Each structure stands twice: as structure tokens, then as C-alpha cells.
Amino acid sequence: MLDACSFNRFDSNRSSARRFSRRGSDYFGDKGISMDERIVLNVGGVRHETYQATLKKIPATRLSRLTPSLANFDPLLNEYFFDRHPAVFAMILNYYRTGKLHYPTDVCGPLFEEELQYWGLDASDTEPCCWMQLLHAKDTQETLAVLDRMDADHEDDPQLREQDTMKKFGWEEDYFQGKRTRWMKLKPQMWSLFDEPYSSQAAKLIAGISVLFIFISIFSFCLKTHQSFRLPVLIGQNITMPGGVVQPSIERVSTEPLPIFGQIEMLCNIWFTLELIIRFVFCPSKIRFFKSPLNMIDLVATLSFYADAMMVRVVEDEPKDVVEFLSMIRIFRLFKLTQHHQGLQILIHTFRASAKELILLVFFLILGIVIFAALVYYAEKMEANPNNQFQSIPLGLWWAICTMTTVGYGDMTPHTSFGRLVGSLCAVMGVLTIALPVPVIVSNFAMFYSHNQARDKLPKRRRRVLPVEQIRLQARRHAAVLEPSASQGGLGGGQAIRRRNMPILIDQNCCDEENHNHKHREKSENSDEGTNSSSTTGVDTVVKLGPSETAITTTIIS
């Protein structure tokens, strides 16, 4: 049997709430809100009390538009309830009181910005003393965004990884509609094999083969320039001796590498050509493919090999300088190793993040080089100096570069007193100029590296957190399905229903309707004595969580 006293108390609370609501509406609606009226704000279970005039200091915000007609207002407790972060709200409320917004040190940056956005405030209103913390939070978010792009192809969840792949290839709509052809299955698989080294064991094997060919190509390119691995090029010619006698002779003009190096280059470039064609055919976007610097390096290096081979075979007296320059491009294939090592990727992202500091460093170096080159040129001419090596300012530029970078080859040195003074100042200024931006670059690298190390140690999969709106919608649907089944199966059919306690979150209005229906069912059970043997007894426990949510645990015992 249901407890009638609990329902009587519930009805009395509802009637008192109606009386308070009518009295509150008369007070706030007819007479207006008094600026000296105190307002109670319950934020995350922590009650804050302030004046209405305090909340009106910052217009066009959530707190400046509080009225008793809002769903957040609880007429029983005469307070506004917000399920938000209470510690952050203390700083926000203090902003209304003092007009100064300070950044809390014990709260994460994105959380603080999210709370400010909810209350209708802007993070730019933060006091200057807290700007460093705000900028540090933004830098952290940018770093994590870069690492997210690096790990975009390493999603552990197969379903999410498949969805990301379909989105990358532009087949998202066909994927959700269930339209998948063989080409749509083959193309991402082949692309993953040759472009994502850590996607599978086969991809790791292909990546290992590619790295092996890169090292073999670079190693042979370096070795073939050594004299021990080169053959002399001999040219036979006839020399006319005095007296008209023609004598044949052999002249050593130059050297060429051993034939084995040509075979090694051919084998390596066959692999590079095959890899380049496959990656081009199966790439998600041809435009992005050509925009990639690594792809352009691979394309130019591969084409340079075939250009060298054609020039050697077609042109009899091939231009050696042009051929050697084209072959030098192949050494840039070392940059392809960045695809296979995260440390190199972090280094590249560090240089990108430090681009402003690097540009500033180059600018100051150029400025100092020009100034000290001109100074040392005129300083060496002020005194008699027969060993003057600074015959022009352009020659002084080379000396200034070597001095400011603390290299000091020693091929050019000042010999006069003023020249040595200029050289000393040049060396000191070079040390200061180079040393100042270095900590910023090191800090960026340490930030990228530490975040990447922490990301590798953290679990990839996290617990899924549902939004509150989705939970409330599911609760309403569950309550709508549960009520007819309980009334039909328990009262009408006479069948015993056994259920476990099911705590659900529903809206306050749904709670009122549910209790009202139970109350009517109790009256029908008391009036009908013939159905006691087949009826069920329901006990409902109502636990108040807030003004807009109530947890109901329903237990039906046979």
C-alpha cells in the first residue's frame, strides 16, 4: 500500500509552492524588483547571497536577467539553482562585486573559459595580472590540438577510426547510408599501408622497407664520391711529335663511380617510383598530395634520377655540373623519416611554433652583420695597416657572420686597435643575439615533448559521458513506457511483475504526474477489494535532487 501521509505532505508542499509563486509573482511583477533585495544563488550545492543591484552591474549577462519566472528559480527555497562549477562561480560573483575578474589558479583553463561563456562573460575581461595564466592555457590547447592532428590516424576505436577514414576520403554520407563499394574498402586500406606506418603490422613492414631503401640510397650517394670507389675516365688521343710523328696517348680526365652504385640507385628508385605511384593513386585528395612538402621532395628526387639517366644515355658530352646538382636533390629524402618518428615531427612543430622567434633572430643577425661589417671596414682603414684583409664591406660580411655566430674560422682577422675593438663588440653582441631566443625555442620543444610523453602514457579510450539533455529525454521515454506496462500487467492482467530498483532522472513535472497517477491507482485498489489477490503493491521513493530534477526509484513486488 502507498503511504497516504507522504502524498498529503507532497500536496501540501505543492499548494504552498503555488501560494508562494502567486505571492512572488505579485511582488516581482506588480511592484518590480527592488535593487536592495537580496538574491540567493545555489551553484553546484554552494549557496551564494548578494544584492539584485550587484548583478545589474554587468548588463547583458545571465545573472543580470534573473526573474522568478525562470525554470532555475525554486519558490520553496526562494533561490536560483544552477548546476555549474561552484569554485569558478565564486570568482565570477566577485567580478560583479569588485569589477575585477581574476583567473583561479586551481582550475583548468578551458573549464574557466567554458564557465565564463555560460554566464555570458568574456575571457578578455581578465585582469592583467592573470594574463600569463590565460596565455599558458591557450598555448596548452594549441599544443594539444597539434598533437591531436598528429594522432588523428592512431585512433584505437575501430568504429571511430573507420568513420574518420570515410570522412577523410569524402565518403561520409555513403558510409552512413550503408553504400560501400570494393573501391571504397580498398582505397583506404592501401593508403594506410603506405602512408600510416603504425596502422597495422603490414604497414610497419612496408615502412621498414621504405626506410631501408632510403638509407641505402643515401649511403650509396655518399660512398660513390670517395676516391676508393671511383674509376678513372681515360681518353685516348693522338699527339703529333716534332718531325711529324703521330704518337697515341691516354689522358686521365676525371673519375666516375663504380657500376655497382648505378645498379643500387636503379633498384632503390624502382621502389621509390612504385611507392610514389601507389600513394598518388590511393591518396584521399590529389590537391593535398601535391601540397605536401614530403611528396614534392619525393617526386623531384625520383624525377631527377630518371633525368640523370636520360642525359647520360642521350647526350654524349653531358653537363656534369647539372647532373650532379640534380642528384644532390635525392639526399632530401631524409626528410621522409619524419613520417616514421614522432620525435622528428615534434621538432618540426617546434620550429613552426617558434617561427616568430626564428625570424626575429635572423633579423637581428642580419642587422648586426651589416653594422659590424661596415664598422670593421672603416676601423681597419683608420690606421696604417699593410696587412689589411678587409678590402670591401662585402668581405667584412663574411667575417661578421663567422664572428657573431662564434665560429671564428680565422681566415680574416683585424690587426688595428679599433678593428679589434669592433671585433670584440661583434662577438659579444653575437652571443647575446643568438642566446636570447633560444630559451623560447627550448621551451616550445619541452612543451611539445612533455605533452606527447604524457599522451602516450594515458589510456586511449575514455569513459563516455552522456549530455544531460540526452539523459532527461531517455528518462521521459522510460517513464512513459513503464507506466502503461505497470498498470496493464499488474492491475488488469493479474500477472506478477518483478523488477529491480531502477533509479532514473526525470523532470519535476514528470515526477508530479507520476505521483498523481499512483495516487489514483491507490484509490482504485482500496475501492476494489476483489482484486487484492492479483494486484501488486508499489512503493515509490522520491528523492529531491534539485528544482528541475527528481530521482524516482520504483519497486514493484509481487
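Positions of Cβ are set from backbone N, Cα and C atoms, glycine also.
Glu142 (mutagenesis position) carries a helical DSSP state (H, G or I). Taking a C-beta cut-off of under 8 angstroms and a sequence separation of 6 or more, Glu142 (mutagenesis position) has the following same-chain neighbours: Ala353. Here the residue is the original one, while Swiss-Prot reports the published mutagenesis Glu142 to Lys with the comment In n728; Channels open at more negative voltages than wild-type.
According to Swiss-Prot, the experimentally introduced change Glu142 to Lys is described as follows: Channels open at more negative voltages than wild-type and single mutants; when associated with S-439.
A mutagenesis experiment is reported in Swiss-Prot for this position, Ser424 to Leu, and the note states: In sa631: Reduced egg laying. Secondary structure at Ser424 (mutagenesis position), as computed by DSSP, is helix.
A mutagenesis experiment is reported in Swiss-Prot for this position, Pro439 to Ser, and the note states: In n2332; Channels open at more negative voltages than wild-type and increase in the rate of activation. For Pro439 (mutagenesis position), the Cβ neighbour count at a 10 Å cut-off comes to 10, with all displayed protein chains included.
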Residues with Cβ closer than 8 Å to the Cβ of Ser424 (mutagenesis position), same chain and 6+ apart in sequence?
-> none
